[in-house]
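Features as listed in Swiss-Prot:
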type: ACT_SITE; residues: H20; note: active site, proton acceptor
type: BINDING; residues: S18, Q84, H150, Q188, G373; note: quercetin binding site
type: BINDING; residues: T19, T141, T280, S306, W332, A333, H350, W353, N354, S355, E358, D374, Q375; note: UDP-alpha-D-glucose binding site
type: BINDING; residues: T19, T280, S306, W332, A333, H350, N354, S355, E358; note: UDP binding site
type: MUTAGEN; residues: H20 to A; note: Loss of catalytic activity
type: MUTAGEN; residues: T141 to A; note: 6-fold decrease in catalytic efficiency
type: MUTAGEN; residues: D374 to A; note: Loss of catalytic activity
type: VARIANT; residues: Q47 to Z; note: In strain: cv. Pinot noir
type: VARIANT; residues: I153 to T; note: In strain: cv. Flame Muscat, cv. Italia, cv. Muscat of Alexandria, cv. Pinot noir / PN40024, cv. Red Globe and cv. Ruby Okuyama
type: VARIANT; residues: Y326 to H; note: In cv. Red Globe
type: VARIANT; residues: K399 to E; note: In strain: cv. Flame Muscat, cv. Italia, cv. Muscat of Alexandria, cv. Pinot noir, cv. Pinot noir /PN40024 and cv. Ruby Okuyama
Amino acid sequence: MSQTTTNPHVAVLAFPFSTHAAPLLAVVRRLAAAAPHAVFSFFSTSQSNASIFHDSMHTMQCNIKSYDISDGVPEGYVFAGRPQEDIELFTRAAPESFRQGMVMAVAETGRPVSCLVADAFIWFAADMAAEMGLAWLPFWTAGPNSLSTHVYIDEIREKIGVSGIQGREDELLNFIPGMSKVRFRDLQEGIVFGNLNSLFSRMLHRMGQVLPKATAVFINSFEELDDSLTNDLKSKLKTYLNIGPFNLITPPPVVPNTTGCLQWLKERKPTSVVYISFGTVTTPPPAEVVALSEALEASRVPFIWSLRDKARVHLPEGFLEKTRGYGMVVPWAPQAEVLAHEAVGAFVTHCGWNSLWESVAGGVPLICRPFFGDQRLNGRMVEDVLEIGVRIEGGVFTKSGLMSCFDQILSQEKGKKLRENLRALRETADRAVGPKGSSTENFITLVDLVSKPKDV
């Protein structure tokens, strides 16, 4: 039976890999502030919780508490090095781990769980919510384009087949509303190519099938980004709530900058600097690190390159010395602040969803080199739909290809046009998160669903 309570207790089930848990916690913090009478129990692994709660504990609302659950790795287990091995171990143990965590939270708070909020990857939360008679509110951390491919996964497989796309890579996904410029090659692994039988692929397949059953799906985007996608997803899902972009609502906290990046930028001309970063997960293959280095050296564009220390071994001999006068290679950079600086004129990126919106916030055109997952879809959207950046020709870094991108964005009329499009997009996004904007109204709806549970 469904449950209504004046003392809401929201169980939040996180996916503790990549950058999934942090944006979910960001939403929970907003919800906790908007519904101070509710209690939010946040469940993730100890490693994940330590990384996302540590820096914000002094400002964390008192109605949020984290609970550590098992990572599913048996004691003494030796990893075999299989792709997504850690995800598989976690996923197998997760249903029972989350249940045990909720029992503990109920005992501590004295409140029964009244609502399940979960990362969409935790698809079995649908079954748990049904068993408990609760609303299930999955959070999609990426964009509406990738969400659509999962919701339509069975139709896509029926149309394209699952025996590979060789020779059909550039055919268009024009049978899915809002996806007419997407090519087969842009799809994520696990949709029609890759190991479709892996536990991770099967998990995402099942997720796409059950999302239409959710009480509401909420997402870090805004309705006006793509009317076609928005309207179609509204027709496929019970309730579809765009509540972002998050970085325009709650700017990331200012963190101490020990690398000197921001001071260095003060000495550079407007829109002259190339910023390079591929997120917290990805490093380009060694040959592409070399190609990027050669392009920077030959073009002599000022640059800041956020490169992990362990990847420095792939830099060409003498590169750091030769570029010292106009470039910085640092192990980490305050990305949002760097992209917001007027000196930055281009962003070489993997095209992750969060990085994309930090670039939009700063008005910086993107040079996209996608690697996996939704990144290819995002790159296509950046170049062909939104027209706020370019993709690397051929999909891999080459010296000549990069130099051409630098020239287009920093020196040619195209760069000016991209920046104009970015300004217009930023203005539209700002309206969405404004007092009467669509994202603001949708967030009010989400608060109502979370704090005043109704029939599921």
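A Cβ is built for glycine as well, from the same backbone N, Cα and C atoms used for every other residue.
Substituted residues are absent from this model; it holds the original ones throughout.
Here the features listed in Swiss-Prot are painted onto the structure.
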| residue | record | DSSP (3 states) |
| --- | --- | --- |
| S18 | quercetin binding site | coil |
| Q47 | variant position | helix |
| H150 | quercetin binding site | helix |
| Q188 | quercetin binding site | coil |
| H350 | UDP-alpha-D-glucose binding site | coil |
| Q375 | UDP-alpha-D-glucose binding site | helix |
| K399 | variant position | helix |
Residue, out of the binding-site residues Q84, Q375, whose Cβ gathers the largest set of other Cβ atoms within 10 Å: Q375
Within 10 angstroms of H20 (mutagenesis position), Cα basis - recorded positions out of Q84, T141, Q188, T280: T141
Number of other Cβ atoms within 10 Å of the Cβ of G373 (quercetin binding site) across all protein chains: 20
Distance [Cα-Cα, Å, rounded] between W332 (UDP-alpha-D-glucose binding site) and T141 (mutagenesis position): 23
Nearest recorded site to Q47 (variant position) by CA-CA distance, among recorded positions Q84, H150, D374: Q84
Recorded positions compared (H150, K399) - highest count of Cβ atoms within 10 Å: H150
By Cα-Cα distance, the member of recorded positions T19, S306, Y326, A333, K399 nearest G373 (quercetin binding site): T19
T19 (UDP-alpha-D-glucose binding site): tally of other CB atoms within 10 A of its CB: 17
Cβ neighbour count within 10 Å of A333 (UDP binding site): 21
For quercetin: widest Cα to Cα gap among S18, Q84, H150, Q188, G373 in Å: 19
Fewest Cβ neighbours within 10 Å, where candidates are the recorded positions T141, T280: T280
Cβ contacts of N354 (UDP-alpha-D-glucose binding site) (under 8 Å, same chain, 6 or more positions away): T19, P23, N220, N247
Those recorded positions of T280, E358, D374 having Cα within 10 angstroms of S18 (quercetin binding site): T280
Span of the UDP site, taken as the largest CA to CA distance across T19, T280, S306, W332, A333, H350, N354, S355, E358 (Å, rounded to a whole number): 17
T280 (UDP-alpha-D-glucose binding site) versus recorded positions T141, I153, Q188, A333 - nearest by Cα: A333
Between Q375 (UDP-alpha-D-glucose binding site) and A333 (UDP binding site): CA-CA distance (Å): 21
